[in-house]
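Asks: Take a look at what Swiss-Prot says about it:
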- Ser3 to Gly: In strain: MA7 (VARIANT)
- Val25 to Ile: In strain: LA116, MA13, MA18, MA43, MA45, MA48, MA50, MA7, MA74, MA8, MW25, MW27, MW29, MW3, MW32, MW37, MW44, MW46, MW56, MW6, MW7, MW9, NC21a, NC52a, NC62a, NC73a and NC79b (VARIANT)
- Asp45 to Ile: In strain: LA116, MA45, MA50, MW37, MW6 and MW9 (VARIANT)
- Ile87 to Leu: In strain: LA116 (VARIANT)
- Tyr101 to Cys: In strain: MA45, MA50, MW37, MW6 and MW9 (VARIANT)
- Leu102 to Phe: In strain: MA45, MA50, MW37, MW6 and MW9 (VARIANT)
- Ile214 to Met: In strain: LA116, MA45, MA50, MW37, MW6 and MW9 (VARIANT)
- Asp256 to Asn: In strain: MW44 (VARIANT)
- Ile278 to Val: In strain: LA108 and LA120 (VARIANT)
- Val387 to Met: In strain: LA9 (VARIANT)
Amino acid sequence: MLSQFFPHIKEKPLSERVKSRDAFVYLDRVMWSFGWTVPENKRWDLHYKLWSTFVTLLIFILLPISVSVEYIQRFKTFSAGEFLSSIQIGVNMYGSSFKSYLTMMGYKKRQEAKMSLDELDKRCVCDEERTIVHRHVALGNFCYIFYHIAYTSFLISNFLSFIMKRIHAWRMYFPYVDPEKQFYISSIAEVILRGWAVFMDLCTDVCPLISMVIARCHITLLKQRLRNLRSEPGRTEDEYLKELADCVRDHRLILDYVDALRSVFSGTIFVQFLLIGIVLGLSMINIMFFSTLSTGVAVVLFMSCVSMQTFPFCYLCNMIMDDCQEMADSLFQSDWTSADRRYKSTLVYFLHNLQQPIILTAGGVFPISMQTNLNMVKLAFTVVTIVKQFNLAEKFQ
C-alpha cells in the first residue's frame with residue numbers, strides 16, 4: 001500500500017540499476033526543501049542561500065525565542081498540564097536547533113561519504129550482492145517514511161487534543177497577536193512552525209540511522225567476500241592475492257565512509273543523549289499526574305518519537321561492532337593455510353586491522369551503544385523519583 005505512494009521503499013528488481021546513495025532519496029528531498037544542501041542549477045544559488053538563511057533564522061533562533069518569551073510573559077496562565085506539555089517539547093526543541101545546525105553544517109562530509117559508497121558499489125557485480133544492496137536501499141528509504149509517519153502522528157494528535165479544548169498546544173509568543181481573541185490564527189501559526197521544527201528534527205534523527213544501515217550493508221558484503229577467499233580452484237596465487245587486496249581496499253573505503261560521518265553524528269547524538277533522560281522524565285510525570293486520555297495519547301507518541309531518536313541508531317552501532325569481530329573470524333576461517341608467503345603476510349596485517357572495532361562516540365565522550373542509551377534513559381526514572389519524593393506534582397495541581 002505505502003509503496004504505491006513511496007516507490008523507493010520497495011526493493012527494486014535487478015533489471016534496474018540502484019546505488020547505495022539512493023537510500024537517501026526521501027531524506028535528501030526534505031533536506032533540500034529546508035536549504036540544507038545546494039541547488040542543482042547554480043543560477044538559483046543566491047535565492048537558495050537566502051531561503052536557507054530565512055529558514056535558519058526562523059526555526060533555529062526565532063522559534064526558541066518565541067517559546068521562551070511566552071514562558072516569561074504568561075507563565076502564571078499555564079496550567080500544570082499545559083506547562084509540562086510545553087516544556088517537554090520546548091527542551092527537545094532547543095536541542096533540535098543544535099542538532100539541525102550540526103546536520104546542516106555536515107553537508108560536505110555527507111557528500112564525501114557518498115563518494116565512498118559509489119566506490120563500494122563498483123564491487124557489487126554479481127546478482128547476489130546487488131540484491132543485498134537493493135534490499136538495504138529500500139530499507140533506508142522505508143526508515144525515513146516510517147519516522148515521517150510517526151512524527152506526523154505526534155504532531156497531529158498533539159495539536160488536535162489541545163485545540164478541541166480550545167487550548168494552545170505549544171504556547172508560542174507572536175507579536176501583535178492576541179492568543180485568546182485570535183485563537184485559531186495563532187494555533188495555525190503554531191502548528192506550521194512546530195511542523196517545520198519537527199521535520200527538521202526528523203532529518204537529524206533519520207540521517208545517522210540510514211547511514212549506518214548502508215554501512216552495515218557493505219560490511220555484510222565484505223564478510224561474504226572474506227568467507228569466499230581462495231574458494232575458487234584453478235586460480236593463480238597472484239589472482240588470490242589481488243582478491244585479498246580488493247577486500248583490504250573495501251575495508252578501507254568502509255572506514256573512510258564512517259570517518260567522514262563521525263564528526264557529523266558525534267555532536268547530534270551527544271545533544272540527544274543529554275536531552276533524552278530529562279525529556280522522557282517530564283513526559284512520564286505529565287502522563288502520571290496531569291494528562292487526560294486525549295493528551296495522554298499525544299504524550300505517549302511523543303515519548304515514542306524521542307526514544308526513536310537514539311535507540312535504533314545505538315542498536316545498529318552495537319551490531320556493527322559485532323560485525324567487525326565476525327569479519328575477522330570470516331577471514332581467519334578462510335582457506336589461507338596453503339597460500340604463499342605474500343598472501344599470508346598481507347592476511348596477518350589485514351586481520352589485525354579487522355580486529356579493531358568501528359566505534360562511534362557522542363561528543364568524543366560517550367561510546368554510542370545500547371548500554372550508553374540505557375544509562376541515559378535511566379535519568380528519566382530519576383526525575384520521576386524526585387518529583388514523587390518531594391510531592392511536587394501535588395503542589396502544581
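Glycine is no exception: its Cβ is also placed from the backbone N, Cα and C atoms.
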Asks: Can you give me the Cα-Cα distance between Val25 (variant position) and Ile214 (variant position) in Å, rounded to a whole number?
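Replies: Ile214 (variant position) has its Cα 13 Å from the Cα of Val25 (variant position).
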Asks: When the Cα-Cα distance from Asp45 (variant position) is computed for each of the variant positions Ser3, Ile87, Leu102, Ile214, Ile278, which gives the smallest value?
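Replies: Nearest in space to Asp45 (variant position), counting only the variant positions, is Leu102.
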Asks: Just the number: how many Å between the Cα atoms of Tyr101 (variant position) and Ile214 (variant position)?
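Replies: Given the Cα positions, Tyr101 (variant position) is 23 Å from Ile214 (variant position).
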Asks: Out of Asp45, Asp256, which has the highest number of nearby Cβ atoms, where nearby means within 10 Å of its Cβ, if these are the variant positions?
Replies: Asp256
Asks: Could you round the CA separation between Leu102 (variant position) and Asp256 (variant position) to a whole angstrom and send it over?
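Replies: Here the two Cα atoms are 20 Å apart.
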Asks: Looking only at Cβ atoms, how many others are within 10 Å of the one on Ile278 (variant position)?
Replies: 19
Asks: Using all protein chains in view, find how many other C-beta atoms are within 10 Å of the C-beta of Val25 (variant position).
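Replies: Here the count is 16.
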Asks: Given the variant positions Ser3, Ile87, Ile214, Asp256, which one's Cα is the least distant from that of Ile278 (variant position)?
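Replies: Smallest Cα separation from Ile278 (variant position) among Ser3, Ile87, Ile214, Asp256: Ile87.
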Asks: By a simple count of other Cβ atoms within 10 Å, which of Ser3, Ile87, Tyr101, Leu102, Ile214, the variant positions in the record, is least packed?
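Replies: With the variant positions Ser3, Ile87, Tyr101, Leu102, Ile214, fewest surrounding Cβ atoms within 10 Å: Ser3.
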Asks: Of all the variant positions given, namely Ser3, Ile87, Asp256, which is spatially nearest to Ile214 (variant position) at the Cα level?
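Replies: For Ile214 (variant position), the spatially nearest of the variant positions is Asp256.
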Asks: Do me a favour and check the Cα-Cα span between Asp256 (variant position) and Ser3 (variant position); whole Å is fine.
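Replies: With distance taken Cα to Cα, Ser3 (variant position) is 33 Å from Asp256 (variant position).
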Asks: In Å, rounded, how far does the Cα of Ile87 (variant position) sit from the Cα of Ser3 (variant position)?
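Replies: With distance taken Cα to Cα, Ser3 (variant position) is 37 Å from Ile87 (variant position).
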Asks: Can you tell me whether DSSP puts Asp45 (variant position) in helix, strand or coil?
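Replies: Reduced to three states, the DSSP call for Asp45 (variant position) is helix.
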